[in-house]
Amino acid sequence: MSVAGLKKQFHKATQKVSEKVGGAEGTKLDDDFKEMERKVDVTSRAVMEIMTKTIEYLQPNPASRAKLSMINTMSKIRGQEKGPGYPQAEALLAEAMLKFGRELGDDCNFGPALGEVGEAMRELSEVKDSLDIEVKQNFIDPLQNLHDKDLREIQHHLKKLEGRRLDFDYKKKRQGKIPDEELRQALEKFDESKEIAESSMFNLLEMDIEQVSQLSALVQAQLEYHKQAVQILQQVTVRLEERIRQASSQPRREYQPKPRMSLEFPTGDSTQPNGGLSHTGTPKPSGVQMDQPCCRALYDFEPENEGELGFKEGDIITLTNQIDENWYEGMLHGHSGFFPINYVEILVALPH
């Protein structure tokens, strides 16, 4: 910096100290200017905080945000493509549901239901990723550009204006001791900076409808996300309700204990295989010859209508006819009647 420049900086510092410590009066800016300056300051603080809070809203886990930021920074340093996106909570939940749905398998109700809901959660995570991208492009990035360009430029003009004001006020106090031309030039520079700062603030505040458009983009992105989320959840709800309906229409299976082990003690020199342990099975119902069409009852069936044949679980029923795809006709204990096919298992099929 030149000697003249150092001298000017010293004069500004002297004037600033005299105002703060000595109570000297500086040149006052008009109320309209100060109101614009206040609004610009609020706008600047609002932009910064809203950007931060929006990112926290979209990506609520601070640890995941920090890790993602580090990965993206390292990828940029290495010249690699952008790293992975934010791990959505819906994606993590989907992964767990799909994993355990596969482990449980399809021969139960819970496993397939987990798979369906897990798939819905995966779709929700993809929609959430789209929301993140949409909000960043149409809301966060424009606000960042506003902060980095327009607001930073205004701050530069205001800082320059303050420096020229201090220079003008310092010289004004020494009027008569310095050349009038030097004071006049200081006033012209002050007025010039004031006009530039005033104009830039006015243009920013006058065009604030752009920020309204950006807010609208934020709301529209959220609306689209929630529409798609509702559609996904409604579809999986229908499938789950259908599963519940089908399961409730199926007869409930009863627990059938397996044969218990019995302990047989050897007599004399005889030996028993398996260390003297044997299995005793439950006796099979008798009274039906297994060379004729018959079936075994899987569940109890209580007749509700005339002509139906009631039976207990494990009964062996003689088959006489198949009425249709849902009903058999058979005999048990001298009684004849109809009963549902899905309540029995075939031992000897009816001849075709």
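Using the three backbone atoms N, Cα and C, a Cβ is placed for every residue, glycine included.
None of the noted substitutions appears here; every position holds its original residue.
Among the features that Swiss-Prot reports, domain 'BAR' is placed at 18-249, with the record citing sequence analysis.
Sequence-distant neighbours of A63 (mutagenesis position): no residue of the same chain at least 6 apart has a C-beta under 8 Å from its C-beta. Record note (Swiss-Prot) on the mutagenesis of A63 to S: Reduced tubulation of liposomes, 3-fold increase in tubule diameter, no effect on liposome binding; when associated with S-66 or with S-66 and Q-70.
Under the heading of mutagenesis, Swiss-Prot lists A66 to D and annotates it as follows: Loss of tubulation of liposomes, no effect on liposome binding. Applying an 8 A CB threshold to same-chain residues 6 or more apart, the list for A66 (mutagenesis position) is empty.
Experimental mutagenesis is annotated in Swiss-Prot for A66 to S, with the remark: Reduced tubulation of liposomes, 3-fold increase in tubule diameter, no effect on liposome binding; when associated with S-63 or with S-63 and Q-70.
For the recorded site, A66 (mutagenesis position), the DSSP three-state label reads helix. The annotation that Swiss-Prot gives for the mutagenesis experiment A66 to W reads: Vesiculation of liposomes, no effect on liposome binding, indol ring located in hydrophobic core of the membrane.
Over all protein chains present, the Cβ of F202 (mutagenesis position) has 14 other Cβ atoms lying within 10 Å. Here the residue is the original one, but Swiss-Prot notes a mutagenesis experiment at this spot, F202 to W: No effect. Indol ring not associated with the membrane.
Swiss-Prot lists 290-349 with the feature domain 'SH3', giving sequence analysis as the kind of evidence. Per-residue pLDDT, averaged over the domain 'SH3' (290-349), rounds to 91.
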Residue counts in helix (H, G, I), strand (E, B) and coil for the domain 'SH3' (290-349), per DSSP? 3 helix, 31 strand, 26 coil
